[in-house]
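**Student:** Sharing the record's features from Swiss-Prot:
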MUTAGEN   Thr214 to Tyr  Has 20% thermal hysteresis (TH) activity of that of the wild-type. Has 2.6% thermal hysteresis (TH) activity of that of the wild-type; when associated with Y-233
MUTAGEN   Ser217 to Tyr  No effect on thermal hysteresis (TH) activity
MUTAGEN   Thr232 to Tyr  Has 50% thermal hysteresis (TH) activity of that of the wild-type
MUTAGEN   Thr232 to Lys  Increased thermal hysteresis (TH) activity compared to wild-type
MUTAGEN   Ala233 to Tyr  Significant decrease in thermal hysteresis (TH) activity compared to wild-type. Has 2.6% thermal hysteresis (TH) activity of that of the wild-type; when associated with Y-214
MUTAGEN   Thr235 to Tyr  Has 17% thermal hysteresis (TH) activity of that of the wild-type
Amino acid sequence: MKTLISNSKKVLIPLIMGSIFAGNVMAAGPYAVELGEAGTFTILSKSGITDVYPSTVTGNVGTSPITGAALLLNCDEVTGAMYTVDSAGPLPCSINSPYLLELAVSDMGIAYNDAAGRVPADHTELGTGEIGGLTLEPGVYKWSSDVNISTDVTFNGTMDDVWIMQISGNLNQANAKRVTLTGGALAKNIFWQVAGYTALGTYASFEGIVLSKTLISVNTGTTVNGRLLAQTAVTLQKNTINAPTEQYEEAPL
């Protein structure tokens, strides 16, 4: 009998361990920021969207409470819907939907406050604000200064891992520099909460959800995989802006 119990344990232990590893792997880092209706937009702005033609935007675009006349993208630049609070938006494609936009803008503010309020931070003042050249693990990062991406930066984690970047100053990405994802990390799980402005340099590559208190400026030729959610304006210059995907895609070399 004793031998049978012992043998049973020998059988049960690997079965239990196998079931643990076969199950869902727990995500590292904080839980994701809930975007609500703001998460249905690739670009959302309270005071307007300017553009140097041509840009390409995949996903929905919206402006509120400012008039639709401040949404300066052309219909052929957007694969998705363009929502405005009145009939002054781009013709013939803009959709007058003030209630949806009011809700989305409210949710954008709630998401910003949520991201800004996450405690405790796992990393504070990392690199004294210079994160270029670093590989970042999942977690909450906090700076009381500007954050600069002067060389390429890497986010390494699984598809379920989450990063929240709490930035009290501005976010600056240098020209032709890249935000790179490895290990399965997804742009939809990287949240940049920026109290100042966000400036992405020319021909750069950026990943993540930007929740900016003020301006988001995307300079010539830059590609963004994520969302641009600004409490003031968004400026584009011949850019490619794609809503984040649900699956990991290896970045081209």
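Cβ coordinates come from backbone N, Cα and C, glycine included.
Although substitutions are noted, the structure shown does not include any of them.
Note that the structure is a prediction, hence the values are computed from the model and not measured.
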**Student:** Cα within 10 Å of Ser217 (mutagenesis position) is the criterion; apply it to the mutagenesis positions Thr232, Ala233, Thr235 and give the hits in sequence order.
**Tutor:** Ala233, Thr235
**Student:** Mind giving me a neighbour count for Ser217 (mutagenesis position)? Other Cβ atoms within 10 Å of its Cβ, every protein chain shown.
**Tutor:** 21
**Student:** Between Thr232 (mutagenesis position) and Thr214 (mutagenesis position), how many Å separate their Cα atoms?
**Tutor:** 5
**Student:** How many Å lie between the Cα of Thr235 (mutagenesis position) and the Cα of Thr214 (mutagenesis position)?
**Tutor:** 12
**Student:** Using DSSP and collapsing to three states, where does Ser217 (mutagenesis position) fall: helix, strand or coil?
**Tutor:** strand
**Student:** Counting only residues 6+ apart in the same chain, whose Cβ is under 8 Å from the Cβ of Ala233 (mutagenesis position)?
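**Tutor:** In sequence order, the residues whose Cβ lies under 8 Å from that of Ala233 (mutagenesis position) (at least 6 apart) are Ser45, Ser47, Gly48, Ile49, Thr50, Leu215, Ile216.
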